[in-house]
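**Q** What Swiss-Prot shows for this protein is this:
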{"type": "DOMAIN", "residues": "519-730", "note": "domain 'Helicase ATP-binding'"}
{"type": "BINDING", "residues": "Asp532, Glu533, Met534, Gly535, Leu536, Gly537, Lys538, Thr539", "note": "ATP binding site"}
{"type": "MUTAGEN", "residues": "Cys914 to Ser", "note": "Abolishes interaction with UBC13"}
{"type": "MUTAGEN", "residues": "Ile916 to Ala", "note": "Abolishes interaction with UBC13"}
{"type": "MUTAGEN", "residues": "Tyr944 to Ala", "note": "Abolishes interaction with UBC13"}
{"type": "DOMAIN", "residues": "995-1165", "note": "domain 'Helicase C-terminal'"}
Amino acid sequence: MSHIEQEERKRFFNDDLDTSETSLNFKSENKESFLFANSHNDDDDDVVVSVSDTTEGEGDRSIVPVRREIEEEGQNQFITELLRIIPEMPKDLVMELNEKFGSQEEGLSLALSHYFDHNSGTSISKIPSSPNQLNTLSDTSNSTLSPSSFHPKRRRIYGFRNQTRLEDKVTWKRFIGALQVTGMATRPTVRPLKYGSQMKLKRSSEEISATKVYDSRGRKKASMASLVRIFDIQYDREIGRVSEDIAQILYPLLSSHEISFEVTLIFCDNKRLSIGDSFILQLDCFLTSLIFEERNDGESLMKRRRTEGGNKREKDNGNFGRTLTETDEELESRSKRLALLKLFDKLRLKPILDEQKALEKHKIELNSDPEIIDLDNDEICSNQVTEVHNNLRDTQHEEETMNLNQLKTFYKAAQSSESLKSLPETEPSRDVFKLELRNYQKQGLTWMLRREQEFAKAASDGEASETGANMINPLWKQFKWPNDMSWAAQNLQQDHVNVEDGIFFYANLHSGEFSLAKPILKTMIKGGILSDEMGLGKTVAAYSLVLSCPHDSDVVDKKLFDIENTAVSDNLPSTWQDNKKPYASKTTLIVVPMSLLTQWSNEFTKANNSPDMYHEVYYGGNVSSLKTLLTKTKTPPTVVLTTYGIVQNEWTKHSKGRMTDEDVNISSGLFSVNFYRIIIDEGHNIRNRTTVTSKAVMALQGKCKWVLTGTPIINRLDDLYSLVKFLELDPWRQINYWKTFVSTPFESKNYKQAFDVVNAILEPVLLRRTKQMKDKDGKPLVELPPKEVVIKRLPFSKSQDLLYKFLLDKAEVSVKSGIARGDLLKKYSTILVHILRLRQVCCHPGLIGSQDENDEDLSKNNKLVTEQTVELDSLMRVVSERFDNSFSKEELDAMIQRLKVKYPDNKSFQSLECSICTTEPMDLDKALFTECGHSFCEKCLFEYIEFQNSKNLGLKCPNCRNQIDACRLLALVQTNSNSKNLEFKPYSPASKSSKITALLKELQLLQDSSAGEQVVIFSQFSTYLDILEKELTHTFSKDVAKIYKFDGRLSLKERTSVLADFAVKDYSRQKILLLSLKAGGVGLNLTCASHAYMMDPWWSPSMEDQAIDRLHRIGQTNSVKVMRFIIQDSIEEKMLRIQEKKRTIGEAMDTDEDERRKRRIEEIQMLFE
């Protein structure tokens, strides 16, 4: 190394060395900016460049007089354009170029080329090696570089700089790091830009919609380099643009003043810039006071929801849910959040993992002398670079790595299954709670009280009150403020506006929130999800919480109205947003399906042991003013029970603006108060966030919120999003955040990451126990009697077989043609209709042509259903003729005449006896006559026929041994409804289905072995329930069985009456409840019954499991036997295989509607294999 270079290095770092030289030689690595400190090139590779001091006043040269002088003389368009490009051009040169090139077609281009060729003696050279590398420095990556480490020997004259001023409403800003950024010139300059010149970043002035910049998944679909411009601050003139990766960071952040940037030119090779040339900037980054200001979350949230609710880009993709789609505002919010993540990564800001160590290190730095750093010392620089790279992996904040392990570790430590087993048991006071809780329910009560931070009322193990007391919210990270290494602080000793001497700041980079105060865990939402398996007593558990903590202890006896809690849901009209709603601090609102309203009411009565507490059923206009009842009376109800339908109706009325301002102020409905606690039962009912029901429930306001559901996921993982949103779990309730960490990985088939994130989100707020779990002593949580599920496979009846084969042929042709042409998805609706028909035939031929409101495959306006009606009617007639008219007309008349001779009047039928069972007299409604004139019970005769067929024996009359035919039988029917006269008619076996025949047989066997049993029969088709009701009523007399039917067509009063009557044991006769799987598959307590029959399979096995668990749950004392009727060699057997597949891989694997359809197509192909 030369003596001159050694001397230069000493002068750079030592104030005591002086010189009178007017020029300073420095390396092309531009070591006057600390950003080049990590360079460690060999001396031989260094390029020495001479930069002369600028003549005094040259930087202030003005072009305004030249322009004004030319304007006075008049100018043409050529001169205007020329001065716009090169405003510094002298007047004589402007006029010369105008005279030479002004009249030519490409004159402006020729003039610029001539000017740059003849007015610059500086040759173009390359930028130093690797200019695109973004070298960064902040105090977190290299604390040894401080402003005091640099001692320039004299004050240099830098390029033009404005006096630094804070933006509007910004009170301070603080340095967080700097980037070395390579710019590309988009306009030429007349002379070299001076070192230290201040630049400015601007966004494109053109208003661009977020949808043009980002796609629906938040991914960039347009170049951002063209949207961020670099301006010379002296002339406010664009000179260049930044690279794409830097523009992706800057573009979203330049829209506000929360992040501030100072841009300084640090290298342009001491030459004028031509279009396409590169130059290097130092980008100093600051956080301003605005980003730390406490935000009006209620207002922003309301605005976000309003936009979301009315967004026209959100499309309905089917009945099973909708793909989550972001609004413009949500896309912009996500882009800003991602930009923050990338910026912190670029700056290599590391979160503080040990605050105590960070404080000790900070004290050492304050007390130590400034260190002189030799930038030319390769060993020192390489060590610093190594340290930076070793720490780089710790500074990745983007969502791909997301530092999820730390989050999951915390959650698992706080809410692992082992920790749940060791939870203390809280016993409710006998003064308020009448029932006896099981041990796991007492532990659950402890967990729920802790979730509501009612530590004084929960059993203590010495740790509860301290849990999370001073622990930082795991969604946030702690950072140490770096020393100010900005260019202005380093070179101009310019102090930025100071903030109070804080050492740390806190950031939730995933939500874009910042704080100067430590965000502790207690700020998290009160409430959670109780997701115990069906039958473990979620209703009783909820009431144990409500009665143990019936009111808000922070408010009761202090004030009646919560003035501070005035947030109004943004789903309501804007006229509501300024109204302060009273706080019902003593009331819990419980929202349930209508079918469970009576059950919840009865359960409260059973559980409540306090005369001071009561409940109110808010249904059917029974309360004139709910607001008055809850806030203006001394003893408001402890619980208000209502239904999803009531919530939806009130929200719809208000949200459509039907109420005036005055009406709103005196409104007395559910939205007129803020509740202390809100509990929603069967919470999966709000899983589709675009439905009216979901929006209505979201609009309810409460301090504590609980969701009860045994099946939080029905069809898609995104079903959980609505539960998270209802519970206000930040930042997960922000759709952009949910999409980034859950939906997008899931759609990308990265199931493990998506489920890991979901587990991390839900683990602290979700409690789930199953019947198979054991307590700390190894005993089952609940001792339930055994449950037996039997599949009974049945053959088709002859009429069913004929129908099924005809429909199967048509379905196979449609499916195979779709596969051959590759348009199977386009035939999706048609195929569903074919499948529906096949399923209906398996149940009963009478279902053919019906369109059931409960069927999941069809919408109510599906035209394909009705289009097949004529064809199916024709087919049914063919079947009827084939099986019912086995007699010719002459044969039928002759047989009837022979029977009339034997049985001339009604009295002759009174002595009829069945030759098989010897019953006398027979029930004439069930009597069948053979051609030989002998009579038998319908049931006995067909059992005989079935036995003979199974043995491949011929059918002969049990009496006379003459040949008989099952299709040539006669029955007795009344001539009309008002007459008692009986006549013979052909018996129609086509009206019987295999399942109904088998059901009747099973019910008769049960009646014979154990009279007085209560039986539940499930079907998803309400039309099938009608047929079953008719068959059962016809088969069993009122003395033998009582038939009930429960489906969606019943009113609340009728439902209550049916369930109450069915629950009463009658030892003299059988009670049979026909139950719609959709109306009664969840929530109902049917432990009074111990026998169930599933008449048809459901696509989702979890729905069937829920239905069975209506019987097999707490309170059941008998063994439960379930029989599933399946037609062999039919579509139903293949549906069983699909169910097993779903049980194996989980039902949450459907991502969006298109993905769900593709999976269903795979299932369809399985059905027709």
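In case you wondered, yes, glycine gets a Cβ from its N, Cα and C as well.
Substituted residues are absent from this model; it holds the original ones throughout.
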**Q** Per residue, counting other C-beta atoms within 10 angstroms of the C-beta, which of the binding-site residues Asp532, Glu533 reaches the highest number?
**A** Asp532
**Q** Counting only residues 6+ away in sequence within the same chain, which have a CB under 8 Å from the CB of Cys914 (mutagenesis position)?
**A** Glu920, Met922, Ser935, Phe936, Cys937, Cys940
**Q** Measure from the Cβ of Tyr944 (mutagenesis position) and count the other Cβ atoms within 10 Å, all protein chains considered.
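**A** For Tyr944 (mutagenesis position), the count of other Cβ atoms within 10 Å is 19.
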**Q** Would you identify which of the recorded positions Met534, Leu536, Ile916 has the most other C-beta atoms lying within 10 angstroms of its C-beta?
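**A** Per the Cβ count, the most surrounded site is Leu536.
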**Q** Return the member of Asp532, Gly535, Leu536 nearest to Tyr944 (mutagenesis position) in space, with distance defined Cα to Cα and candidates limited to these binding-site residues.
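**A** Sorting the binding-site residues by distance from Tyr944 (mutagenesis position), the top entry is Gly535.
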**Q** Give, as a single whole number between 0 and 100, the mean pLDDT over the domain 'Helicase ATP-binding' (519-730).
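**A** Mean pLDDT for the domain 'Helicase ATP-binding' (519-730): 79.
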**Q** Starting from the Cβ of Thr539 (ATP binding site), draw a 10 Å sphere and report how many other Cβ atoms land inside it.
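**A** Counting Cβ neighbours of Thr539 (ATP binding site) within 10 Å gives 23.
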**Q** When a 10 Å sphere is centred on the Cβ of Gly537 (ATP binding site), how many other Cβ atoms does it contain?
**A** 23
**Q** Compute the mean position of the Cβ atoms of Asp532, Glu533, Met534, Gly535, Leu536, Gly537, Lys538, Thr539, which form the recorded ATP site, and then list in sequence order the other residues of that chain whose Cβ is within 8 Å of it.
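**A** Result: Ala541, Gly710, Arg1113, Ile1114.
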**Q** Measure from the CA atom of Ile916 (mutagenesis position) to the CA atom of Lys538 (ATP binding site) and give the result in Å, rounded to a whole number.
**A** 52
**Q** Between Glu533 (ATP binding site) and Ile916 (mutagenesis position), how many Å separate their Cα atoms?
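**A** About 49 Å separates the two Cα atoms.
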**Q** Return only the integer: C-alpha distance in Å from Gly537 (ATP binding site) to Ile916 (mutagenesis position).
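**A** Rounded to the nearest whole number, the Cα-Cα distance is 50 Å.
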**Q** Could you check what DSSP calls Gly537 (ATP binding site) once collapsed to helix, strand or coil?
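**A** DSSP call for Gly537 (ATP binding site): coil, neither helix nor strand.
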**Q** Rounded to an integer, what is the Cα-Cα distance in Å between Met534 (ATP binding site) and Ile916 (mutagenesis position)?
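**A** Pair distance, Cα basis, whole Å: 46 Å.
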